[in-house]
Amino acid sequence: MAGDTHCPAEPLAREGTLWEALRALLPHSKEDLKLDLGEKVERSVVTLLQRATELFYEGRRDECLQSSEVILDYSWEKLNTGTWQDVDKDWRRVYAIGCLLKALCLCQAPEDANTVAAALRVCDMGLLMGAAILGDILLKVAAILQTHLPGKRPARGSLPEQPCTKKARADHGLIPDVKLEKTVPRLHRPSLQHFREQFLVPGRPVILKGVADHWPCMQKWSLEYIQEIAGCRTVPVEVGSRYTDEEWSQTLMTVNEFISKYIVNEPRDVGYLAQHQLFDQIPELKQDISIPDYCSLGDGEEEEITINAWFGPQGTISPLHQDPQQNFLVQVMGRKYIRLYSPQESGALYPHDTHLLHNTSQVDVENPDLEKFPKFAKAPFLSCILSPGEILFIPVKYWHYVRALDLSFSVSFWWS
């Protein structure tokens, strides 16, 4: 049984009045709250937003809450029509405004921590599905809400040892003997110039040691710590062995629910918090990591670096694929087995024909169908077992396959 994975119904943690802290983030009057929406948003929706804002500033909480629900329902339909890339950003702003108003209404007279947790979930939905509004106000609201929640309790059940000692799934349970394979070289804190000349420019993978092992996350992060900092936050979770499988899907749940369902208890399915910009959503976690100095060798600005979290149980798999940017993969918890193939070997890796999966191989790396994919057997590769504190440099377009050998948390930095 999963146990209590939600934030408990306890008295609020008092650090000043919650409503006072939230109200201080808002413009003084409704006239100062600029919406600035484009022509694609119907006039009737703009009018509804203006009316909801007026209701909020007039203190008519119940009516404002009702209006915000209408805004959210209508804009949700717009967000889920067609492909995500084609959704107009103004509709994402409308959704974010609806989330802001609803969260604020919920917090005007909170009764217990469950009410604040519900408001926090609304904020997270705005952060995940909406667009930035009013100087990233949803981030600020979420941060305040977290300070007014009581300490998070870990999900009930036996927390696995770290690294995870549960039996691995039968299909991918073996730890490969990388001594039999050509391994990725390891270097201890190479100079920027040496890294640039020997690895960045020629596009050669390398594992960097002594660069990240002093980061706070290496000592602080555990299941309990992650639950304490992020337990009540809503995140996207991939369900299924790998994203190329037909039964693969995505869902939204809190971090507590994810840990309880896919890590603490014996799961029927594989769950993976993968490729999520968790550190933008929860800046407190971002304080525990650093951007590697080697990223300064790129052409882009620091704010253009994409930082993703990869958190899941033993057995999670990222199929063989390539990315359009340079990648530093930092291992924080657990170990991962990784295979790397040069872009020059693309013809032997049989990429999918579809536009959506053109950067992903059809080959199951550790159980290949060599009758269907005969060239794969002769494709040379590098491999490694990446351990906590190590950083793997994956050059742009380099094919890579990743399998978690333990309960694992990785951080990737995509840069140009």
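Each Cβ is built from the backbone N, Cα and C atoms, and glycine gets one as well.
Record features (Swiss-Prot):
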type    : residues                                 : note
MUTAGEN : E238 to A                                : Loss of L-arginyl 3-hydroxylase activity toward RPS6
BINDING : E238, Q275, S318                         : protein binding site
MUTAGEN : Y243 to A                                : Loss of L-arginyl 3-hydroxylase activity toward RPS6
DOMAIN  : 271-416                                  : domain 'JmjC'
BINDING : Y272, S318, H321, N327, K336, H400, W414 : 2-oxoglutarate binding site
MUTAGEN : Q275 to A                                : Loss of L-arginyl 3-hydroxylase activity toward RPS6. Loss of peptidase activity toward methylated histones
MUTAGEN : W310 to A                                : Loss of L-arginyl 3-hydroxylase activity toward RPS6
MUTAGEN : H321 to A                                : Loss of H3K36me2 demethylase activity
MUTAGEN : H321 to A                                : Loss of L-arginyl 3-hydroxylase activity toward RPS6. Loss of peptidase activity toward methylated histones; when associated with A-323 and A-400. No effect on its regulatory function on the circadian clock or CRY1 stability
BINDING : H321, D323, H400                         : Fe cation binding site
MUTAGEN : D323 to A                                : Loss of peptidase activity toward methylated histones; when associated with A-321 and A-400
MUTAGEN : K336 to E                                : Loss of peptidase activity toward methylated histones
MUTAGEN : H400 to A                                : Loss of peptidase activity toward methylated histones; when associated with A-321 and A-323
MUTAGEN : W414 to A                                : Reduces L-arginyl 3-hydroxylase activity toward RPS6
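Mean model confidence of the domain 'JmjC' (271-416) amounts to 96 (pLDDT, 0 to 100 scale).
Cβ neighbours within 10 Å of K336 (mutagenesis position), excluding its own Cβ and spanning all shown chains: 22. Each of the mutagenesis positions E238, D323 was scored by the other Cβ atoms within 10 Å of its Cβ; the lowest score goes to D323. In the three-state DSSP classification, H321 (mutagenesis position) falls within a strand.
Across the fold, the C-alpha of Y272 (2-oxoglutarate binding site) and the C-alpha of W310 (mutagenesis position) stand 7 Å from each other. Maximum C-alpha to C-alpha distance over the listed protein-binding residues E238, Q275, S318 is 11 Å. Here H400 (mutagenesis position) comes close to S318, L320, H321, Q322, I338, R339, L340, Y341, I394: these same-chain residues lie at least six apart in sequence, with C-beta atoms under 8 angstroms from its C-beta.
Between Y243 (mutagenesis position) and Q275 (mutagenesis position), the C-alpha separation comes to 12 Å. Within 10 Å (C-alpha to C-alpha) of Q275 (mutagenesis position) lies none of the recorded positions D323, N327, K336, W414.
Other residues of the chain with a Cβ within 8 Å of the Cβ centroid of H321, D323, H400, the Fe cation site, are S318, L320, Q322, N327, N359, I394, Y398, W399. Counting other Cβ atoms within 10 Å of each Cβ, the recorded positions Y243, Y272, W414 show the lowest value at Y243. Using a 10 Å Cα-Cα cut-off from W414 (mutagenesis position), the recorded positions that qualify among W310, D323, N327 are D323, N327. Under the three-state DSSP scheme, Y243 (mutagenesis position) falls in the coil class.
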